[in-house]
Amino acid sequence: MAARWSSENVVVEFRDSQATAMSVDCLGQHAVLSGRRFLYIVNLDAPFEGHRKISRQSKWDIGAVQWNPHDSFAHYFAASSNQRVDLYKWKDGSGEVGTTLQGHTRVISDLDWAVFEPDLLVTSSVDTYIYIWDIKDTRKPTVALSAVAGASQVKWNKKNANCLATSHDGDVRIWDKRKPSTAVEYLAAHLSKIHGLDWHPDSEHILATSSQDNSVKFWDYRQPRKYLNILPCQVPVWKARYTPFSNGLVTVMVPQLRRENSLLLWNVFDLNTPVHTFVGHDDVVLEFQWRKQKEGSKDYQLVTWSRDQTLRMWRVDSQMQRLCANDILDGVDEFIESISLLPEPEKTLHTEDTDHQHTASHGEEEALKEDPPRNLLEERKSDQLGLPQTLQQEFSLINVQIRNVNVEMDAADRSCTVSVHCSNHRVKMLVKFPAQYPNNAAPSFQFINPTTITSTMKAKLLKILKDTALQKVKRGQSCLEPCLRQLVSCLESFVNQEDSASSNPFALPNSVTPPLPTFARVTTAYGSYQDANIPFPRTSGARFCGAGYLVYFTRPMTMHRAVSPTEPTPRSLSALSAYHTGLIAPMKIRTEAPGNLRLYSGSPTRSEKEQVSISSFYYKERKSRRWKSKREGSDSGNRQIKAAGKVIIQDIACLLPVHKSLGELYILNVNDIQETCQKNAASALLVGRKDLVQVWSLATVATDLCLGPKSDPDLETPWARHPFGRQLLESLLAHYCRLRDVQTLAMLCSVFEAQSRPQGLPNPFGPFPNRSSNLVVSHSRYPSFTSSGSCSSMSDPGLNTGGWNIAGREAEHLSSPWGESSPEELRFGSLTYSDPRERERDQHDKNKRLLDPANTQQFDDFKKCYGEILYRWGLREKRAEVLKFVSCPPDPHKGIEFGVYCSHCRSEVRGTQCAICKGFTFQCAICHVAVRGSSNFCLTCGHGGHTSHMMEWFRTQEVCPTGCGCHCLLESTF
């Protein structure tokens, strides 16, 4: 907690108000407290002299209330109740409802008056709509914004009349009211619900969000993927709002927790400890707002409303305001802000008055943010594992190319010389790295000849470079690349200021555009060390998908290579940083010293007007000849050339061994296997697969009923042991395995699976008894097929038939009589069968099957893979028919279950009655009657009984009713 704290200056109690919302008018004269029955208007200049009431008839509480922020409309305020908004007018000591806004279909969550237009009011609701109303015409909203999720907060930008922000669970959307169809920018701000949202009072791009995830984050919506800073808290944050002075922030914790009733004042430049704590409320703070500063006074007043039904006004004097100020080297800070990030046109909302003030001649530079608190450093170490840890690594990893910069690096001497040429100015600087660098040890910067800039500019550059280096090394990060960027950016900004001053000597400095707020930032270069391990983007690629299509993309035909074919491809995405902005161009590195390291400089230089893309790193637009047309001024060479190639989807079904038409024509009739094989042969003939016609013809003969095996193993050798039996079928399966024809494999396995089943016998877990599943050999003689559904699973060269050995299989069977079993089967059989005749019958059941039961698992994989292909084809009924023949039982349950032992025979019981002794499983420890209904038991001693008896016993007792001495309430929960 902060060392400084204070109690309130003014306390006013409203015991009967039951107000849930509060607002202070823009003049600082009145506050409105919104209850269910009355609205209380409090005179803040004389809060003890009574208050006025406005009666309201509603069963709904007021969710949000706000005065109009414009002086000419200061007597209007809006209050939301359920699905409507009432507009009140307070004048001459009396108030009345002026009009009502109705349009939402769900509860209104928030409202906000426009900062620049007094007639506009925005409302948000959980019905996913955000409405902008004009109070001059309240029949319907003038603008409707729609989102997927409901909005909990809505706030107008304090510097841009067209910009507003809304929060949706943990996300923030930035809107332009002129483009209501879609949001301008999206921020994935928090992992939990956002409770508070507030724009910076001096910058149109910066906002703060407070969330249920115990944090307040600061954002520049031009950089939606990276927050500027974070304020970690111990509990969820209800509201976080900027102060009207300096760089302060006030936070309040979530009301539902009832832990912290104080308000905390923070300096956004130092978020480690609050600079002030407002202590006094006995219950959670529901709302707080700032009162307008009185004329001639430097003090501010903070007005708060709490659930303890007290209104308190806190005085914030100039001394407290200075705690939030950052007055160190104001001139340098103003200079830093003058070279701040220039907005991207597609992400920045400009007003008509300021459009001409923004230029993009120098691209953009990443915005700076403040160092995070120390307790976050440990959490971010994992993000820095890819960063260089030594100077040698830093020199070798730098892959950034900056225009007009020469760098000579000497890792042995731990130094480098940087030369920058900008306009008529030249800067040469010596950078020396201490031995502890980059572990909280910053390098030193020294200007050397020839350097042509002024002493004032040298001081400013040194200040900026030292600050940038310190911010990096505090977190153990390398700083050479960020310092190079800052050096060039500052120097070019200084030169531009000189040029603009000389071209317009009558222009007033900063007469139109105020400087951006002094908000701390840290340079995070795009495509820098963080991307050193990310492969360089592709300009072409191809991918197979499971439905028989090939998706690929290539470079446009209008482009050709910009570099020679021998030029090495960049190794990582960090090389693309040279093309991210117009400010950056190839860096030329001198390598006079033999031991120096040379940076990558093989990319082509591009002009300022060329568009930046991944393709432009490899290719450049072909120079097209221009022909004059008959029409004057037309030029065929000026036509637009596409900067990206097309994405093409190609049907490659003709190259695959599976056919969708066969999938539609194939049948599986388990009642007539002969008819199934004959019709499938006819279907194969229709699509021109003569090889499959022969296969299905052989299958028709092999499934003839006259070849059916006898039940007695002593009568004859089963047909499956014949060379044209199982051996022929296995050779067919091996052949189509080599062809990756999973369609034929699955259909053959399904047909012969159905042929081996006894008529009328259901098969939930396989064609053989469950106990024989222990005898299935784990290895497979077929290639591995998975049910991924991708064509790559059938065309992967890694799928081979090396495990399929017909000769070895035959030798194995010829070495012993057909009725004998292998030693492995005998070993398992001796454990499973007590009667040798039973084992012999079971072995006969396996030998008479055309499909080897040892490969059942692989046959199931064929069917699952083919079923996945049928699903992608949209043949779901065919898929269901095939999957009916999957014979493997479901995986056994591996979770935790509570079992019961019978109190009589000590057998495991799954119900209330024992299946062995037929007695009831357990008795109540109190009434000694069998328990059949609701029961509770101690997990330590195992005693228990009827729930009602146990509850009544433990109302007055602490030990087990059986007298075992167990303290059941402490050991387990009843």
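Cβ atoms here come from the backbone N, Cα and C positions, even for glycine.
Unsubstituted: the structure retains its original residues.
Taken from Swiss-Prot, the feature domain 'RWD' applies to 393-494. Swiss-Prot lists Leu698 to Glu among its mutagenesis entries, and the accompanying note reads: Abolished interaction with WDR24 and assembly of the GATOR2 complex; when associated with 728-E--E-732. Residues or ranges marked as Zn(2+) 1 binding site by Swiss-Prot on the basis of experimental evidence: Cys902, Cys905, Cys914, Cys917. Residues or ranges marked as Zn(2+) 3 binding site in Swiss-Prot (evidence: experimental evidence): Cys938, Cys966, Cys968. The Zn(2+) 4 binding site annotation in Swiss-Prot covers His943, Cys960, Cys964.
For the binding-site residues shown (Cys902, Cys905, Cys914, Cys917, Cys938), fewest C-beta neighbours within 10 angstroms: Cys905.
All protein chains shown were included, and the count of other CB atoms within 10 Å of the CB of Cys960 (Zn(2+) 4 binding site) stands at 22.
Taking the Cα atom of each, Cys960 (Zn(2+) 4 binding site) and Cys902 (Zn(2+) 1 binding site) are about 20 angstrom apart. With respect to Cys917 (Zn(2+) 1 binding site), the closest of these recorded positions in Cα terms is His943, chosen from Leu698, Cys938, His943, Cys968. The candidate set comprises the binding-site residues Cys964, Cys968. Of these, Cys968 has the most other Cβ atoms within 10 Å. The residues of the domain 'RWD' (393-494), classed with DSSP into helix (H, G, I), strand (E, B) and coil, number 39 helix, 27 strand, 36 coil. Of all the recorded positions given, namely Leu698, Cys902, Cys905, Cys914, none has its Cα within 10 Å of the Cα of His943 (Zn(2+) 4 binding site).
Recorded residues Leu698 (mutagenesis position) and Cys902 (Zn(2+) 1 binding site) have their alpha carbons 58 Å apart, per Cα-Cα distance.
When the binding-site residues Cys902, Cys905, Cys914 are screened for a C-alpha within 10 angstroms of the C-alpha of Cys966 (Zn(2+) 3 binding site), no residue qualifies. Confidence for the domain 'RWD' (393-494), expressed as mean pLDDT, is 80. Same-chain residues with CB within 8 A of the center of the Cys902, Cys905, Cys914, Cys917 CB atoms, the Zn(2+) 1 site residues themselves not counted, are Ser903, His904, Arg906, Ser907, Val909, Ala915, Ile916, Lys918, Gly919, Thr921. What surrounds the Zn(2+) 4 site, by Cβ distance within 8 Å of the Cβ centroid and not counting His943, Cys960, Cys964, is the set Ala925, Cys938, Cys941, Gly942, Val959, Pro961, Thr962, Gly963, Gly965, Cys966, Cys968 from the same chain. Distance from the CA of Cys938 (Zn(2+) 3 binding site) to the CA of Cys914 (Zn(2+) 1 binding site) is 21 Å. Annotated pair Cys964 (Zn(2+) 4 binding site) and Cys938 (Zn(2+) 3 binding site), C-alpha to C-alpha distance, rounded: 12 Å. Residue environment of Cys966 (Zn(2+) 3 binding site) contains 17 other Cβ atoms, counted within 10 Å of its Cβ in all protein chains. Over all protein chains present, the Cβ of Leu698 (mutagenesis position) has 17 other Cβ atoms lying within 10 Å.
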